[in-house]
Amino acid sequence: MAEDMAADEVTAPPRKVLIISAGASHSVALLSGDIVCSWGRGEDGQLGHGDAEDRPSPTQLSALDGHQIVSVTCGADHTVAYSQSGMEVYSWGWGDFGRLGHGNSSDLFTPLPIKALHGIRIKQIACGDSHCLAVTMEGEVQSWGRNQNGQLGLGDTEDSLVPQKIQAFEGIRIKMVAAGAEHTAAVTEDGDLYGWGWGRYGNLGLGDRTDRLVPERVTSTGGEKMSMVACGWRHTISVSYSGALYTYGWSKYGQLGHGDLEDHLIPHKLEALSNSFISQISGGWRHTMALTSDGKLYGWGWNKFGQVGVGNNLDQCSPVQVRFPDDQKVVQVSCGWRHTLAVTERNNVFAWGRGTNGQLGIGESVDRNFPKIIEALSVDGASGQHIESSNIDPSSGKSWVSPAERYAVVPDETGLTDGSSKGNGGDISVPQTDVKRVRI
């Protein structure tokens, strides 16, 4: 569909980068002036530009111009945005299992509002691999998408093609939610921590390896109240109101940061950062990032593609500080599956890790094991902010595409064919039970 796109360039005064978010192999950013940019892998429509092309540099998502977007969030291969003024939640990308919330499982190559959420005031949105959640201003939670392990919190294992309210939170005001591959976590306004969904590695923090179909409160926090939570692929990170960091779940690659490879079934305080006040956290597929109140960024876990950002490709079992030019302080971080994004106080955006599909936004498809400035989004870039613009021709761009048109279902080692996780290239070792669908 590249021939249907008229590409030019937008040069404007520097705009503040408000939000960054990293998916499996794509990235998005929200800039002041109501500009949404996306880049990286586009095969499933997750970039929203009306085609299936990869983009190695940030490209303005013209379909959302004028919609006054206030948040953007990446799932693995889909994206969700919220317009506060219009009270609309938009979604696009890979649609299998209903993760787009439109009542079907088709892929969508341009943003479309979710009818079931029209008119609802949204406070926060979280996207996992194949499911999504939205927290309303009233503290209620809506969930939709894949639910084979109960990650929607609805009390069953049926996928939901449209958002449904989590009834288990009736009378409980939720502050925020986080979504992993097949599990979910939440923090209440009162600082209580909850987990539900797939719990095989202790990633629910409930002291066992059992799935939960409805949210269950985590009681083993030593009396600490939590202010935030984030989910990696199969691990979970939380921060208390005192700024202490806790991790639990899968630790095969050191992603819990405790200096070993042991899983933890309950929240375990990360002593290596006990002298720091943690202000933000993010979980990748097998790596973790934590930002301190004084602008220092620490990373640990799986580092095959340099996604930890410390200048090598060795796994890190304990936190290591990520260094930036001129010791710039970091104000925001987001982990993708195998890449990481960060924004500094000077309004510069950096990326590192896997770059095969252009998800680093640096204009080329190469890996980086240390922070590389995204010149198109950064004030300190060689030419300042210089964002490409794609103008979609609505008469010729893609809209709905059924997954059956582009994928074949293959059996796993048990002979079953009802699995989920789609591979993103042959460069990774994915458990056989995770690979059930392949492109044709």
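Just so you know, glycine gets a Cβ as well, placed from its N, Cα and C.
Looking at Swiss-Prot, the entry for mutagenesis of TRP144 to Tyr says: No effect on the interaction with COP1. Here TRP144 (mutagenesis position) comes close to GLY98, ARG99, GLY101, HIS131, CYS132, LEU133, LEU152, SER160, LEU161, VAL162, PRO163, GLN164: these same-chain residues lie at least six apart in sequence, with C-beta atoms under 8 angstroms from its C-beta.
The mutagenesis experiment TRP144 to Phe is recorded by Swiss-Prot, whose note states: No effect on the interaction with COP1.
Quoted from Swiss-Prot for the published mutagenesis GLY145 to Ser: In uvr8-15; loss of function and interaction with COP1. All chains included, 29 other C-beta atoms sit within 10 angstroms of the C-beta of GLY145 (mutagenesis position).
The secondary structure of GLY202 (mutagenesis position), as reduced to three states from DSSP, is coil rather than helix or strand. Just so you know, the Cβ of GLY202 (mutagenesis position) picks up 26 other Cβ atoms within 10 Å once every protein chain is counted. According to Swiss-Prot, the mutagenesis experiment GLY202 to Arg carries the annotation: In uvr8-9; loss of function and interaction with COP1.
TRP233 (mutagenesis position) falls within neither a helix nor a strand when secondary structure is assigned with DSSP, and so counts as coil. Residue density at TRP233 (mutagenesis position): 26 other Cβ atoms are found within 10 A of its Cβ, drawing on all protein chains shown. Here Swiss-Prot describes TRP233 to Ala as a published mutagenesis experiment; the accompanying note says: Reduces response to UV-B.
What Swiss-Prot says about the mutagenesis result for GLY283 to Glu is this: In uvr8-5; loss of response to UV-B. The Cβ of GLY283 (mutagenesis position) lies under 8 Å from the Cβ of ALA178, GLY180, ALA230, CYS231, GLY232, TRP233, HIS235, THR236, ILE237, GLN255, MET289, CYS335, each on the same chain and at least six residues away in sequence.
Quoted from Swiss-Prot, the note on mutagenesis experiment TRP337 to Ala is: Reduces response to UV-B.
The Cβ of TRP352 (mutagenesis position) has GLY306, GLN307, GLY309, HIS339, THR340, LEU360, ARG368, ASN369, PHE370, PRO371, LYS372 as same-chain neighbours under 8 Å, each 6 or more residues away in sequence. Among the sequence features in Swiss-Prot, the mutagenesis site TRP352 to Ala is noted as follows: Cannot interact with COP1.
One mutagenesis experiment catalogued in Swiss-Prot, TRP352 to Phe, is accompanied by this note: No effect on the interaction with COP1.
Other Cβ atoms within 10 Å of the Cβ of TRP337 (mutagenesis position), summed over all protein chains shown, number 28. Mapped onto three states, the DSSP output places TRP337 (mutagenesis position) in coil.
For the pair formed by TRP337 (mutagenesis position) and GLY202 (mutagenesis position), distance between Cα atoms is given as 20 Å, rounded to the nearest Å.
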